[in-house]
Amino acid sequence: MIEENLKQKIHDKFVAAKKNGHLKVTHAESKKLKDPQTTTQYWVTFAPSLALKPDANKNSDSKAEDPFANPDEELVVTEDLNGDGEYKLLLNKFPVVPEHSLLVTSEFKDQRSALTPSDLMTAYNVLCSLQGDKDDDVTCERYLVFYNCGPHSGSSQDHKHLQIMQMPEKFIPFQDVLCNGKDHFLPTFNAEPLQDDKVSFAHFVLPLPESSDQVDEDLLAMCYVSLMQRALTFFQDWTNESPELTKSYNVLLTKKWICVVPRSHAKSGPPLMLNINSTGYCGMILVKDREKLENLTEDPHLVDKSLLQCGFPNTAGQKPTEYHY
């Protein structure tokens, strides 16, 4: 059971840690762009100071220390989120978005492992605790949970963790539009997960029940497994041709929907060369130099091209047996 007043506890811990220098908020400026070809909204954040940090996705010869094994006490929101000893909640030490939090397994588990029903339910309960019953896309504070799984997903730590952050005000990810007016369902051969046929990259989305009372571990697990079945088909031929490559994917979860995106690369190719994690696949893009920001402002469709470079081609309208790579 998620403890009461979690939102206030995160806020208080964040304010104290920032004041005492235990975390540093990355200075950034953001702007909303719209892709004229796909009509997709993008929230582009410019954070030049991040260009000075080493690339966390680059492998090093020595095994990196686990930052979640003995975290700074000033960053620990709670040592036992559920009261069952499974999870702790930490603050991100270098957030771009204030109060960016990490849902971390108490014992070490591999970031390449699948999400469990408990992982999914705990993440959903955190969303409910932070967001309450408010569901107005425009006026309420909305939160996103995301999971970067595998080396091509944008993951930078080996210890299993999901991330929680507030979504930008008045920002509408394409998954919202895709699920608008649609009831919850589980896929069958005749009812595939939702895909937006206007964007170029493969993604699989299911709307969740409007009432949180109808959401339980079994439902979330069935949604996740059905989406993963579609996503994993992309790796069948790929791994046969290049067996050294590891399966990677992103999971995005809001109170309204769950989305899985298969990944082929962590970084896009020219012209942008962007490091992209889960947040990119709901339209939130981070850039570190002004030239790229200007390129995106001039041609927002470059985002869609970059997302395809890091993923696989859209298969909207195809059955799983018809997917091609």
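Cβ atoms here come from the backbone N, Cα and C positions, even for glycine.
Taking a C-beta cut-off of under 8 Å and a sequence gap of six or more, H161 (mutagenesis position) has these contacts in its own chain: F68, L102, L103, V104, T105, Q111. In three-state terms derived from DSSP, H161 (mutagenesis position) belongs to an extended strand segment. Marked as active site, nucleophile by Swiss-Prot: H161.
In this structure, S278 (substrate binding site) is part of a helix by DSSP. Counting only residues at least six positions away in the same chain, the Cβ atoms of F146, Y147, N148, S153, G154, Q163, N250, V251, L252, V261 sit under 8 Å from the Cβ of S278 (substrate binding site). Residues or ranges marked as substrate binding site by Swiss-Prot on the basis of experimental evidence: K53, N92, K93, N148, G154, S155, S156, Q157, Q163, N277, S278, T279, M284, K288.
One entry in Swiss-Prot concerns the mutagenesis experiment H161 to A. Its note says: Completely abolishes catalytic activity.
Its Cβ placed at the centre, G154 (substrate binding site) has 25 other Cβ atoms within 10 Å.
Taking the Cβ of K93 (substrate binding site) as centre and 10 Å as the limit, one finds 16 other Cβ atoms among all the protein chains shown. DSSP classifies M284 (substrate binding site) as strand under the three-state reduction. Each of the binding-site residues S156, Q163 was scored by the other Cβ atoms within 10 Å of its Cβ; the lowest score goes to S156.
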